[in-house]
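Trainee: Pasting in a structure now, in C-alpha cells, and then I'll have a few things to ask.
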Amino acid sequence: MEQPGQDPTSDDVMDSFLEKFQSQPYRGGFHEDQWEKEFEKVPLFMSRAPSEIDPRENPDLACLQSIIFDEERSPEEQAKTYKDEGNDYFKEKDYKKAVISYTEGLKKKCADPDLNAVLYTNRAAAQYYLGNFRSALNDVTAARKLKPCHLKAIIRGALCHLELKHFAEAVNWCDEGLQIDAKEKKLLEMRAKADKLKRIEQRDVRKANLKEKKERNQNEALLQAIKARNIRLSEAACEDEDSASEGLGELFLDGLSTENPHGARLSLDGQGRLSWPVLFLYPEYAQSDFISAFHEDSRFIDHLMVMFGETPSWDLEQKYCPDNLEVYFEDEDRAELYRVPAKSTLLQVLQHQRYFVKALTPAFLVCVGSSPFCKNFLRGRKVYQIR
C-alpha cells in the first residue's frame, strides 16, 4: 500500500511495485510443449475461426461473438455484420458458410433495401460458385426487385442464364445491364457469347424440326406401303390409322426396337419397293443370322445360298446346306408353325394372313428337315405348308 502523501509516479514507488511483481510466480502463460496450440486459441492470432464456438474451450472468442451478434443491436447493424462475415468466408472460398452468413443477414429483415440487395447478390455469387445456378438466379432476381439497376446482380443473373442454357434470357439481361452501363466489358462479352449460342440453338431446333417432319413423312409413306400390301404389324394392330402411324413413328424415333440390335430399319426405295431387316434363327445350335435389307421381291433360297455357300463354323456335322434347309414362321397366338417354300419371295410370306411382323423385323426358324432335332422340334405341333 502506498504511504500517505507519497507520489505514485515516483521512482521509489515504481521500484517497489516491480520488486513485488517479480517475486510472484507468473500464472496463465503458455506451456512450452504446446504453446502453438494455446496461441491458436487467442482470437487475435487465430489462423482460422472454429466452425462451432464452445464457450468452455474458447471463452474469449465466445465473448467477442456475443458482442458482434448482440441481439440488442439494430437489425441493420446485425445484417451488416453477417454480410461482412459472409464476405470473409467468400474470400476464403468457403462458399457454403458464406451462404449461411448471408442468409442469416437476410433473416434480420432490416429496412435498408440496398443492404438487402447486396446480401441477395452476394449469396447469389456464393451459390453460383457452388454450382447452384437456379438458386443463384432466384437471389439476383430478388435483388433486382429491391434495386432494379443493381449492375452486379444483372451480371450474375446473365451468367446464371448462360450456365442454365437460357441463351435468349441471358441476352435480355445483358441488354438491360448495358442500358445502365453501355461499356461494361463483362456484359458486352457475355452478350456476344449468349447471342452466338442462341443462334446455334435456334438452328439446331430448326434442323430437328425438319428432321422430325421428314421422318414423319417417311413413316407415313411406309405405313401406306404396308397397308397397301395387307401386311400386318403386331405393334400397330389397331383400327385407327392415325394411331397405327403413331406406333410406326415411335418405333423409328426410338431407332429400332430392342429385338433388332443392328440398327437396320425398314426402307422404301425410289421404285416404291420395301426392304426389311430380317432375322433367321437356328434353334438347334442357338445361332442366328441377320439380313439388314431383305428386298421384298427376293426369294428365301437366294439368301440361303449366300449364307450357306460356305459351311458355318458352328455346323460341325456340315449338314446345313441350302438344299437340306427348311424355313418356318411361328404363329405365336395359336402356337402353330408354317413351312415357307424356299422359292417364295419375302412379300408373299409377309402377306400370309397368319403372319404378323413383330418389331418391324420379320423372323424365321431354319433347321435341317431330315435331322433328328427338326423331327423332335416339330413333334406335337401343328405344321402347315404355305402354297
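Even glycines carry a Cβ here, placed using N, Cα and C.
Reproduced below are the annotations present in Swiss-Prot:
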MUTAGEN   VAL42 to Asp  No effect on interaction with HSPA8, HSP90AB1 and CDC6
MUTAGEN   ILE67 to Met  No effect on interaction with HSPA8, HSP90AB1 and CDC6
MUTAGEN   GLU77 to Ala  No effect on interaction with HSPA8 and HSP90AB1. Loss of interaction with CDC6
MUTAGEN   LYS152 to Glu  Loss of interaction with HSPA8
MUTAGEN   ARG156 to Glu  Loss of interaction with HSPA8
MUTAGEN   ASN217 to Lys  No effect on interaction with HSPA8 and HSP90AB1. Loss of interaction with CDC6
Trainee: Can you tell me how far the Cα of LYS152 (mutagenesis position) sits from the Cα of GLU77 (mutagenesis position), in Å?
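Mentor: The separation of the Cα atoms works out to 23 Å.
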Trainee: Reduced to three states, what secondary structure does DSSP give LYS152 (mutagenesis position)?
Mentor: helix
Trainee: So which of the mutagenesis positions is most packed in, judged by how many other Cβ atoms lie within 10 Å of its Cβ, out of LYS152, ARG156?
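Mentor: When each Cβ's neighbours within 10 Å are tallied, ARG156 leads.
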Trainee: Including all protein chains displayed, how many Cβ atoms other than that of GLU77 (mutagenesis position) lie within 10 Å of its Cβ?
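Mentor: Looking across every protein chain shown, the total is 15.
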Trainee: Measuring CB to CB from ASN217 (mutagenesis position), give everything in the same chain under 8 Å that is also at least six residues away in sequence.
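Mentor: When sequence neighbours closer than 6 are ignored, ASN217 (mutagenesis position) has nothing within Cβ distance under 8 Å.
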Trainee: Could you measure between GLU77 (mutagenesis position) and ARG156 (mutagenesis position) for me? Cα positions, answer in whole angstrom.
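Mentor: That comes out at 26 Å between the alpha carbons.
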